[in-house]
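Structure first, then comments.
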Amino acid sequence: MFKPNYHFFPITGWMNDPNGLIFWKGKYHMFYQYNPRKPEWGNICWGHAVSDDLVHWRHLPVALYPDDETHGVFSGSAVEKDGKMFLVYTYYRDPTHNKGEKETQCVAMSENGLDFVKYDGNPVISKPPEEGTHAFRDPKVNRSNGEWRMVLGSGKDEKIGRVLLYTSDDLFHWKYEGVIFEDETTKEIECPDLVRIGEKDILIYSITSTNSVLFSMGELKEGKLNVEKRGLLDHGTDFYAAQTFFGTDRVVVIGWLQSWLRTGLYPTKREGWNGVMSLPRELYVENNELKVKPVDELLALRKRKVFETAKSGTFLLDVKENSYEIVCEFSGEIELRMGNESEEVVITKSRDELIVDTTRSGVSGGEVRKSTVEDEATNRIRAFLDSCSVEFFFNDSIAFSFRIHPENVYNILSVKSNQVKLEVFELENIWL
């Protein structure tokens, strides 16, 4: 009932963070935190999938397993070196059953992108750099100025989130360079990612205090990120652990449509699975602002146009599933409702604010989220509905992502605006 038609999800078991996103030898590889045994967190492995186009995904065998029942292969990244694929990841040992450091950084290698061999010299980073560090995980590695650069999520004394920087010439021997960023609003930072877009260094990171993905944009200079602007990478409730692809000529990011906040309410567990990835998005900088938009490849999902109108009103859609895209262009203000007789999601745009209300979206409930927006002569909202999620993009600039669980088809669409053009496209089921 709730299995997505065009989002990536595990056929069975639990999935969380995307890991090791890489474009390698003409294909997009996505690894992810995975428990193949049951739809709950635990026994964490690295699941693996591959795509030719970022849209149609194929499941592959598990890439990395833990060595012991009390261990886990936690989040990390992938890079290419000498034609081979290298995975850099956090290895976890449950401290209640194991001695020594609970989180260390390790490496695995593959020549074919399918079979991975763990490095005999693991761990390549055996302990945190200083006392008081209570989190030490999620290495994201990129190439910069002729060397490998790793950022790690961390925390200090259960009070402040930190991002640590390491450098290496060979992926096996790492030098600690220091703390490049701190966030006092959270006790730890997870899944950091440092990318450069144009002339800007952009740190993307997740914080446990609000289960959100944030960005800080500025310049990395003399071992510190000098922040010029910061904000949310996504303004919804359910976007987390975002990571960018290695090896692409643009910055493409995927996040986990997270299940932490309302895990017990999610009915997908009854279907034997839990976890959905976001649609792939492109990040870019325009007018000194970090912006986000759906990747162009998603246009290939459109099967047929099921509805269009150039006026306000309430309309019945010819759809059999919650699997469609709405494209709405308008001037000024708008109220857009998508739902059925008992469930709905409401998007409201006033002069300078966009509000999304998912409180009546389905059995798992929801929240109201809002963001300040810049009004344009013609505004555009793209909404992607897919069984158990909805993602909104406004003016190819900001995004809102939510997990929802409607019990019936959203076949009623209501729009109120002075000037509007609205189209609805049925989208392909990539799993058939």
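Heads up, residue numbers simply count up from 1 along the chain you see.
Keep in mind that glycine also has a Cβ here, set from the backbone N, Cα and C atoms.
In this structure the noted substitutions are not present, so the sites keep their original residues.
Record features (Swiss-Prot):
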BINDING   14-17, Q33, W41, 74-75, Y92, 137-138, 188-190, T208, W260  substrate binding site
ACT_SITE  D17  active site
MUTAGEN   E190 to D  Reduced activity
MUTAGEN   E190 to A  Loss of activity
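A map of Swiss-Prot features onto the structure.
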{"residue": "W14", "record": "substrate binding site", "contacts (Cβ under 8 Å, 6+ apart)": "Y34, N35, K38, P39, E40, W41, G42, W273, N274, G275"}
{"residue": "N16", "record": "substrate binding site", "contacts (Cβ under 8 Å, 6+ apart)": "Y32, Q33, W41, A241, W256, Q258, S259, G275"}
{"residue": "D17", "record": "active site", "contacts (Cβ under 8 Å, 6+ apart)": "Y32, Q33, S75, D138, C191, Y240, A241, Q243, W256"}
{"residue": "F74", "record": "substrate binding site", "contacts (Cβ under 8 Å, 6+ apart)": "Q33, I44, Y89, T90, Y91, Y92, E103, R137, D138"}
{"residue": "I189", "record": "substrate binding site", "contacts (Cβ under 8 Å, 6+ apart)": "A135, G153, S154, G155, G161, R162, V163, F181, D183, Y205, S206, I207"}
{"residue": "E190", "record": "mutagenesis position", "contacts (Cβ under 8 Å, 6+ apart)": "S75, A135, R137, D138, G153, Y205, S206, I207, T208, A241"}
For this session: Look at the binding-site residues Q33, T208 and tell me which residue has the greatest number of other C-beta atoms within 10 angstroms of its C-beta.
Result: Q33
For this session: Pick the one among the binding-site residues Y92, D138 whose Cβ has the fewest other Cβ atoms within 10 Å in this structure.
Result: Y92
